[in-house]
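Chemist: Below you'll find the structure I mean.
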Amino acid sequence: MPKNKGKGGKNRKRGKNEADDDKRELVFKEDGQEYAQVTRMLGNGRCEAICVDGTKRLCHIRGKMHKKVWIAAGDIVLVGLRDYQDDKADVILKYMNDEARLLKAYGELPDTVRLNEGVDVDGPEEGEGDSDYIQFEDEDIDKI
């Protein structure tokens, strides 16, 4: 068998984990692009997202982001609209949590978009009846 003369394996090719993108410039949408919130992941590099204009689109994650940038339900993404297919789009960029908060503060995202959708931080809102907490009055306690 020939002797190994290489300079390492796949760990060398992977390189050091340098945090270059921790402070990146905020990218705003251009014409032909739209902000969207991922509703669910479909697999095979696809996801379903609801755009800011109210349209539900099937989004394709581009190859540059595939297996490098992990997208989950509830994430805010920038999608490129297709001029020949209105119900499909391509994911261009995933916004980090702080970038999404900045977009909402700048007024780019409407108030109806809920950030951190998977996490209910402040509990159920007024009017939601799916709570397990029941509050009794003093006279109700005496009857029990």
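The chain as shown is numbered from 1 upward.
Backbone N, Cα and C define each Cβ position, glycine as well.
Quick paste from Swiss-Prot:
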{"type": "DOMAIN", "residues": "22-96", "note": "domain 'S1-like'"}
{"type": "VARIANT", "residues": "Trp70 to Leu", "note": "Could be a sequencing error"}
{"type": "VARIANT", "residues": "Val113 to Leu", "note": "Could be a sequencing error"}
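What does the local environment look like for each feature on the list?
Modeler: For Trp70 (variant position), no same-chain residue 6+ apart in sequence has a C-beta under 8 angstroms from its C-beta.
A sphere of 10 angstroms centred on the C-beta of Val113 (variant position) encloses 17 other C-beta atoms. A coil conformation is recorded for Val113 (variant position) in the three-state DSSP classification, outside any helix or strand.
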Chemist: Just to confirm my parser: what is the rounded mean pLDDT across the domain 'S1-like' (22-96)?
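Modeler: Across the domain 'S1-like' (22-96), the average pLDDT comes out at 92.
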